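Read the structure below first, then the notes.
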Amino acid sequence: MQILLANPRGFCAGVDRAISIVENALAIYGAPIYVRHEVVHNRYVVDSLRERGAIFIEQISEVPDGAILIFSAHGVSQAVRNEAKSRDLTVFDATCPLVTKVHMEVARASRRGEESILIGHAGHPEVEGTMGQYSNPEGGMYLVESPDDVWKLTVKNEEKLSFMTQTTLSVDDTSDVIDALRKRFPKIVGPRKDDICYATTNRQEAVRALAEQAEVVLVVGSKNSSNSNRLAELAQRMGKRAFLIDDAKDIQEEWVKEVKCVGVTAGASAPDILVQNVVARLQQLGGGEAIPLEGREENIVFEVPKELRVDIREVD
């Protein structure tokens, strides 16, 4: 059985930065460090940080005075940010800079009183944070997930309208929603390029190439990871059996029985150790050496806040 590895796969710059912020805060300040929401959507990462003293909470009221608080990579609303400011807390922001860019687009529209439409998944923390940047009662902020939502939507002023997107969406699905928005509201204004981030786009492109060759595709990622779910859906849409797995223990032998080629990829919040474990398990089931496919090279790095720029090896 041939094993193919998608390229790129796994950690993106925003996830790397967010995890480093929590790790460095633990090294400098010691446990406990409070993190609002899972810093990234990966069970292995969250469990390992929890073991080292990170406490994951959903409400600022759960954080004691004088504590260290970190906002997750998904970003937070202005209301959450203001609540944290009103408390005696030291706050570090692990929001992905590409999410912050979308926040700034929404804030600009809010200041101008223009209505805004966000393409995204209801209930996702990134969507909640992005919607929470809009505060102008003269305008309005709306969420759509599908072309059907667009056709049902009514706004106050079609002449002054803009749209933004969640950063971890399906490129193909989002294109369909944008097409519907432009037909429904001909004067709507959007970003020069949709807000789907480079890592999401690259990983979807890579899984498309992977699924062209593999009979079965394994996506390493947690069930609550938006970008990981989109990878599995894309492979399935291409007619391949695809499974979203947290780790090697989730692999069922019958998935790869009599399969000649299996493909492996990982969502942007899944560490490479999990991919290595999956490859090792596939090799136990008869797989050969893992062969990486060619793909886009990624060299983007996002710096951590200057207060946390320390070599953690220097910290006792």
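Heads up, the Cβ atoms here are built off N, Cα and C, so glycines get one too.
Features of the protein shown, as given by Swiss-Prot:
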type     : residues                                                     : note
MUTAGEN  : Cys12 to Ser                                                 : Loss of catalytic activity
BINDING  : Cys12, Cys96, Cys197                                         : [4Fe-4S] cluster binding site
MUTAGEN  : His41 to Asn                                                 : No effect on catalytic activity
BINDING  : His41, His74, His124, Thr167, Ser225, Ser226, Asn227, Ser269 : (2E)-4-hydroxy-3-methylbut-2-enyl diphosphate binding site
BINDING  : His41, His74, His124, Ser225, Ser226, Asn227, Ser269         : dimethylallyl diphosphate binding site
MUTAGEN  : His74 to Asn                                                 : Reduces catalytic activity 2-fold
MUTAGEN  : Cys96 to Ser                                                 : Loss of catalytic activity
MUTAGEN  : Val99 to Ala                                                 : No effect on catalytic activity
MUTAGEN  : His124 to Asn                                                : Loss of catalytic activity
ACT_SITE : Glu126                                                       : active site, proton donor
MUTAGEN  : Thr167 to Ser                                                : No effect on catalytic activity
MUTAGEN  : Thr167 to Cys                                                : Reduces catalytic activity 3-fold
MUTAGEN  : Asn227 to Gln                                                : Reduces catalytic activity 20-fold
Message: Excluding near sequence neighbours, so keeping only residues 6 or more apart in the same chain, what lies with its CB under 8 A of Ser226 ((2E)-4-hydroxy-3-methylbut-2-enyl diphosphate binding site)?
response: His41, His121, His124, Glu126, Gln166, Thr168, Leu169
Task: Starting from the Cα of Ser269 ((2E)-4-hydroxy-3-methylbut-2-enyl diphosphate binding site), work out which of the recorded positions (Cys12, His74, Cys96, Val99, Cys197, Asn227) are within 10 Å.
output: Cys12, Asn227
Statement: Cβ proximity for Asn227 (mutagenesis position), under 8 A, sequence spacing 6+, ordered by residue number, returns Thr168, Ala199, Thr200, Arg203, Gly221, Gly267, Ala268, Ser269
Task: Please report how many Å separate the Cα atom of His74 (mutagenesis position) from that of Ser225 ((2E)-4-hydroxy-3-methylbut-2-enyl diphosphate binding site), as a whole number.
output: 11
Query: Quick one: Cα separation, Cys12 (mutagenesis position) versus Cys96 (mutagenesis position), in Å?
result: 10
- request: Within 10 Å of each Cβ, count the other Cβ atoms, then let me know which of the mutagenesis positions His41, His74, His124 comes out lowest.
  value: His124
Message: So, three-state DSSP: helix, strand or coil for Ser226 ((2E)-4-hydroxy-3-methylbut-2-enyl diphosphate binding site)?
response: helix
